[in-house]
Amino acid sequence: MEKGARQRNNTAKNHPGSDTSPEAEASSGGGGVALKKEIGLVSACGIIVGNIIGSGIFVSPKGVLENAGSVGLALIVWIVTGIITAVGALCYAELGVTIPKSGGDYSYVKDIFGGLAGFLRLWIAVLVIYPTNQAVIALTFSNYVLQPLFPTCFPPESGLRLLAAICLLLLTWVNCSSVRWATRVQDIFTAGKLLALALIIIMGIVQICKGEFFWLEPKNAFENFQEPDIGLVALAFLQGSFAYGGWNFLNYVTEELVDPYKNLPRAIFISIPLVTFVYVFANIAYVTAMSPQELLASNAVAVTFGEKLLGVMAWIMPISVALSTFGGVNGSLFTSSRLFFAGAREGHLPSVLAMIHVKRCTPIPALLFTCLSTLLMLVTSDMYTLINYVGFINYLFYGVTVAGQIVLRWKKPDIPRPIKVSLLFPIIYLLFWAFLLIFSLWSEPVVCGIGLAIMLTGVPVYFLGVYWQHKPKCFNDFIKSLTLVSQKMCVVVYPQEGNSGAEETTDDLEEQHKPIFKPTPVKDPDSEEQP
């Protein structure tokens, strides 16, 4: 096993953007292991759609309506935010094939702006964003499963958290067992939630055919039920943008895509318009059966919709929400574990997280780390508060990443770009992003300030854990022993990869401060010890 741990130093040093297939290298060399390219176009679409469409469209699409002030303006907000999301996704598509590494915006920010910027993106994701989001989705799943058993009261809190933990453990086992199993689960549950939403849309069309379209007539659709306010409209756009969250998750698994140069942009072209269509027409369907006041008063819009129109079949809606959230947990586990895997590979997280199973070729340590951090969030009571604090930071890094696309065009105009979008796209996205960011700072300065403070706690961690390379020998020996024990327990080794630079787990000092992605291999300091 020690030999497996050392094989990262014997792998060929290749450019991160190399197009060599990992399977080809593994089979042609010495039998090394590597991440497998098992995600086809259908599964890629399932990852995007499954991560965007969670429980929100079923449970609480009222956030946009409440702030927009009218049905018509709310529908416009859903359409515009869908278009802006598509624009941002196209920018990420260019970055994804220019810097074809797993890790998504973390990898892009690190390669373009340097190690500290990338680490801060990773730090906030590891510390709060993914553990809290996954915990909330799992709790939503358990709530909709248990609610029918407690028709006259709320399910017990301990029962909710226990079932959420079981959900997380089950899906972690699936993801550890096989990439193919994980993507099949994602495909099935994404199809299920789309079928449920298709049912809602079809019923809305039936309602329109019956003449139930009072709130869709222009004079009624734009009738304000509150005083128009530009600040509230901005909040509506912010709520809409959050509803499309997850559109960038496919970039986290770029190295496992079959033919990423084709399938990454294709999946984006298919998925984002599909989600926009579903969101807009689901909201149209809702207002054919409910007035804006009824919609705003409902705690679970799809359930209320089902009770009004489905009669004895109303049970379909809560089951649909449960299935949707179950698939959402799976998709988030799958993609976030690849983010942590990529961070460990770059030396920003413990190196054991950059290892994969010798037979299954799944990043088991990263998956277990993701699961454990989420389980810890389940036993805390302040995770919703944490989400509010760091939601602003998460959105901040979307803009930083897209700005990096412009910087990369300027600094490295000649590097290969299989996809090259018009510069108008990142400019449009950044203008929209700046509008929302400035308004967020103005309307909730304390919340945004706390979010920034949480992110900046990563600065001393970076300098102590990453920048400071000459640590005491006793510390290095302890980490090496801990890594070896973890490696034996999980039966994992460092992967041999020819397309991602996965064999490097630390950066040298010079590379840490380079602001722009350089298409030359990074020299692994450990390799200097080899004869």
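Cβ coordinates come from backbone N, Cα and C, glycine included.
Just so you know, the substitutions we noted aren't modelled in this structure.
These numbers come from a predicted model, not from an experiment.
Look at Swiss-Prot and you will find ILE52, GLY245 tagged as L-leucine binding site, backed by similarity to another entry. Shown in sequence order, ASN51, ILE52, ASN394 are the residues of the chain, 6+ apart in sequence, with a C-beta less than 8 angstroms from the C-beta of GLY245 (L-leucine binding site). Taken residue by residue with DSSP, GLY245 (L-leucine binding site) is part of neither helix nor strand, so it is coil.
As annotated by Swiss-Prot, L-tryptophan binding site applies to ASN133, ASN394, with the evidence given as similarity to another entry. In three-state terms derived from DSSP, ASN394 (L-tryptophan binding site) belongs to a helical segment. Cβ neighbour count for ASN394 (L-tryptophan binding site): 21 (other Cβ atoms within 10 Å of its Cβ, all protein chains included).
One mutagenesis experiment catalogued in Swiss-Prot, TYR130 to Ala, is accompanied by this note: Increases T2 import. Increases T3 and enables T4 import. Does not affect L-leucine and L-phenylalanine uptake. The Cβ of TYR130 (mutagenesis position) has 23 other Cβ atoms within 10 Å, all protein chains considered.
Looking at Swiss-Prot, you'll find the mutagenesis ASN133 to Ser noted as follows: Increases T2 import. Does not affect T3 import. Does not affect L-leucine and L-phenylalanine uptake. Increases the export of both L-leucine and L-phenylalanine. For ASN133 (mutagenesis position), other Cβ atoms within 10 Å of its Cβ number 25. Secondary structure at ASN133 (mutagenesis position), as computed by DSSP, is helix.
Mutagenesis annotation in Swiss-Prot: PHE242 to Trp, described as Increases T2 import. Does not affect T3 import. Does not affect L-leucine and L-phenylalanine uptake; the structure shown retains the original residue.
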Sorry to bug you, but what's the C-alpha spacing from PHE242 (mutagenesis position) to ASN133 (mutagenesis position), rounded to the closest Å?
12
Taking just the CA atoms, what is the gap between PHE242 (mutagenesis position) and TYR130 (mutagenesis position) in Å?
14
Using a 10 Å radius around each Cβ and counting other Cβ atoms from all shown chains, which of the recorded positions ILE52, PHE242 yields the largest count?
ILE52
